[in-house]
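Over in Swiss-Prot, the protein carries these features:
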type	residues	note
MUTAGEN	Y110 to A	Significant decrease in interaction with ARL6IP1 and no influence on SLC1A1/EAAC1-mediated glutamate transport; when associated with A-112
MUTAGEN	L112 to A	Significant decrease in interaction with ARL6IP1 and no influence on SLC1A1/EAAC1-mediated glutamate transport; when associated with A-110
Amino acid sequence: MDVNLAPLRAWDDFFPGSDRFARPDFRDISKWNNRVVSNLLYYQTNYLVVAAMMISVVGFLSPFNMILGGVIVVLVFMGFVWAAHNKDILRRMKKQYPTAFVMVVMLASYFLISMFGGVMVFVFGITLPLLLMFIHASLRLRNLKNKLENKMEGIGLKKTPMGIILDALEQQEDNINKFADYISKARE
């Protein structure tokens, strides 16, 4: 299946006003995780544009450190995903605590980058865009169109870059399993 970039959402949909933002329920981690995953899939192109602008500014000021930081983060992420596929304890951690898994990847990347002296580039060029994405995805309430797009991604009708990353973090399998269970119950 071809990988397609999701459409760029309108600014008034991305930042509609305070009525479409709410604090997540920190007691219900699965509901909060579902909101974050749904928003990451739905607004992925908007997040990509915001991150690209921030990375471009930092990359313009310090291109070598930005490239080095990006390469280190990608290699550490791929290493942790590979290790999680081969070690059961890491796989469970990645599936149950995806935020902690990403934080471990970022901390490991930070320590590697600090050896090369590019800590400020890491903080402003890599960590800040990821933090802003996570905050927006946590606070933004989902709408009906968001939920419909996510179902299409979840059952495999569409494949996007963020969907591939979330699959690597094993954050979409539950949605597919729930949908398959729903269809099998509807047939009975």
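Glycine residues also receive a Cβ, built from the backbone N, Cα and C atoms like all the rest.
Nope, none of those substitutions made it into this model, it's the original residues.
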Enumerate same-chain residues with a sequence separation of six or more from Y110 (mutagenesis position) and a Cβ-Cβ distance below 8 A; give 'none' if the list is empty.
V119, F122, T127
For L112 (mutagenesis position), which residues in the same chain are close in space, meaning a Cβ under 8 Å from its Cβ, but six or more apart along the sequence?
I72, V76
